[in-house]
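Peer 1: Got a structure here, written out as structure tokens. Questions coming.
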Amino acid sequence: MGCTLSAEDKAAVERSKMIDRNLREDGEKAAKEVKLLLLGAGESGKSTIVKQMKIIHEDGYSEDECKQYKVVVYSNTIQSIIAIIRAMGRLKIDFGEAARADDARQLFVLAGSAEEGVMTSELAGVIKRLWRDGGVQACFSRSREYQLNDSASYYLNDLDRISQTNYIPTQQDVLRTRVKTTGIVETHFTFKELYFKMFDVGGQRSERKKWIHCFEGVTAIIFCVALSDYDLVLAEDEEMNRMHESMKLFDSICNNKWFTDTSIILFLNKKDLFEEKIKRSPLTICYPEYTGSNTYEEAAAYIQCQFEDLNRRKDTKEVYTHFTCATDTKNVQFVFDAVTDVIIKNNLKECGLY
């Protein structure tokens, strides 16, 4: 009879080959689809990272899209100057010039026009005079004692440009805008032959209950921490230090049983703000046991250790840490390139292709 196969056996062999081929194709397809979850406390820079993905991987914001951000730029600018003026009352700081009190009253009267995306020359003049005032600057230098947008000085220092009638926000202006994320924002893009699905979820405590259904099938978690938050308290709980809240949250994510096989990427963000702040605000505000110097390198390395030490599975799970400045496109591009290489390697391993 020899080794000839019956028609039935041949069909079985073909079926087996087809199953193997399908399994491999499914594995390759899974390896090519990447689900990224962006987590972190409120105002840690998650949404800015998402905006950078659009700039880096999707040709950025069109002129029409930029125009839509004009109202947000104006709103952020006015919210910032109003926050400073209100804090002056609480901190008992007087205006450098008495006439500025009239400007402050005018500010509250005129502020409404900016909500429609219009900044009148009268309103711009009022804000400029207030921002130049010695008392306002003294209050701004104490911004850790109240809630203020990171982008406050960026917009207020550039009022001449942003108050022009023909003003169109730049990509950088868009990156600097702050809108509280509610719910889940999903972004898709392709990079290095991978199809990315990135989910940005609100960081405030009230938003966290919405995270849970995003967790299934996650390839990697990018956890954002604002380094510059070490001397600040939460917007939603003024008793809680923001860095301590971040550590608590990172601990619960990093050691969660659902994420045993999920890559954890730690973005220690706002390194530019941290570098400036550490010169005048000691790290002991957050970590009383810290005995090192208040230099960027030593203080940043200490914070990195505090987070990495929370990983209770060091022997089997690695935390990939990067120092980032989410508003710097080149920095984010460089870091995300390195992150993608780690994801490719880990993803292929999981699918048995590496």
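Numbers here mean position along the shown chain, with the first residue as 1.
Here the Cβ of each residue, glycine as well, is placed from N, Cα and C on the backbone.
Okay, so Swiss-Prot annotates it like this:
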type: DOMAIN; residues: 32-354; note: domain 'G-alpha'
type: MUTAGEN; residues: GLY40 to Arg; note: Fails to bind GTP. Prevents endothelin-mediated activation of GNAQ. Results in increased frequency of developmental defects compared to wild-type when ectopically expressed in Xenopus laevis embryos
type: BINDING; residues: 42-48, 150-151, 175-181, VAL201, GLY203, 269-270, 272-273, 325-327; note: GTP binding site
type: MUTAGEN; residues: GLY45 to Val; note: Fails to bind GTP. Prevents endothelin-mediated activation of GNAQ. Results in increased frequency of developmental defects compared to wild-type when ectopically expressed in Xenopus laevis embryos
type: MUTAGEN; residues: SER47 to Arg; note: Fails to bind GTP. Prevents endothelin-mediated activation of GNAQ. Results in increased frequency of developmental defects compared to wild-type when ectopically expressed in Xenopus laevis embryos
type: BINDING; residues: SER47, THR181; note: Mg(2+) binding site
type: MUTAGEN; residues: GLY203 to Ala; note: Reduces cell migration by 50% and increases mitosis six-fold
type: MUTAGEN; residues: GLN204 to Leu; note: No effect on promotion of cell migration or GTP-binding activity. Increases sensitivity to activation by CCDC88A
type: MUTAGEN; residues: ARG208 to Ala; note: Dramatically decreases binding to CCDC88A
type: MUTAGEN; residues: TRP211 to Ala; note: Abolishes binding to NUCB1. Dramatically decreases binding to CCDC88A. Does not affect GTP-binding activity but increases the basal exchange rate
type: MUTAGEN; residues: PHE215 to Ala; note: Abolishes binding to NUCB1. Dramatically decreases binding to CCDC88A. Does not affect GTP-binding activity but increases the basal exchange rate
type: MUTAGEN; residues: LYS248 to Glu; note: Abolishes binding to NUCB1
type: MUTAGEN; residues: LYS248 to Met; note: Dramatically decreases interaction with NUCB1
type: MUTAGEN; residues: TRP258 to Phe; note: No effect on interaction with NUCB1
Peer 1: In whole Å, how far is THR181 (Mg(2+) binding site) from VAL201 (GTP binding site) when you measure between their Cα atoms?
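Peer 2: Rounded to the nearest whole number, the Cα-Cα distance is 7 Å.
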Peer 1: So of all those recorded positions, LYS46, ARG178, LYS248, which one's Cα sits nearest to GLY40 (mutagenesis position)?
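Peer 2: So, spelling it out, the nearest of the recorded positions is LYS46.
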Peer 1: Work through the recorded positions one by one (GLY40, GLY42, GLY45) and point out the residue whose CB has the fewest other CB atoms within 10 angstroms.
Peer 2: GLY42
Peer 1: On a C-alpha basis, identify the one among GLY45, SER47, THR181, LYS248, TRP258 that is nearest to SER151 (GTP binding site); the candidates are the recorded positions.
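Peer 2: Its closest listed neighbour, by Cα, is GLY45.
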Peer 1: Taking Cα-Cα distance, which of the recorded positions GLY42, THR181, PHE215, ASP272 are within 10 Å of TRP258 (mutagenesis position)?
Peer 2: PHE215
Peer 1: Checking your reading of the structure: which of the recorded positions PHE215, ASP272, THR327 lie inside a 10 Å Cα sphere centred on GLY45 (mutagenesis position)?
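Peer 2: Within 10 Å Cα-Cα: THR327.
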Peer 1: In Å, rounded, how far does the Cα of GLY42 (GTP binding site) sit from the Cα of THR181 (Mg(2+) binding site)?
Peer 2: 9
Peer 1: Is ARG178 (GTP binding site) helix, strand or coil when read with DSSP?
Peer 2: coil
Peer 1: Could you measure between LYS248 (mutagenesis position) and ARG178 (GTP binding site) for me? Cα positions, answer in whole angstrom.
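Peer 2: Spelling it out, the Cα of LYS248 (mutagenesis position) and the Cα of ARG178 (GTP binding site) are 24 Å apart.
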Peer 1: What count of other C-beta atoms do you get within 10 angstroms of the C-beta of ASP272 (GTP binding site), across all chains shown?
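Peer 2: A count of 18.
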Peer 1: Give me the count of other Cβ atoms within 10 A of the Cβ belonging to SER151 (GTP binding site).
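Peer 2: Looking across every protein chain shown, the total is 20.
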Peer 1: To see if you understand the setup: which same-chain residues, six or more apart in sequence, place their Cβ under 8 Å from that of SER47 (mutagenesis position)?
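Peer 2: For SER47 (mutagenesis position), the qualifying residues are VAL179, THR181, VAL185, ASP200.
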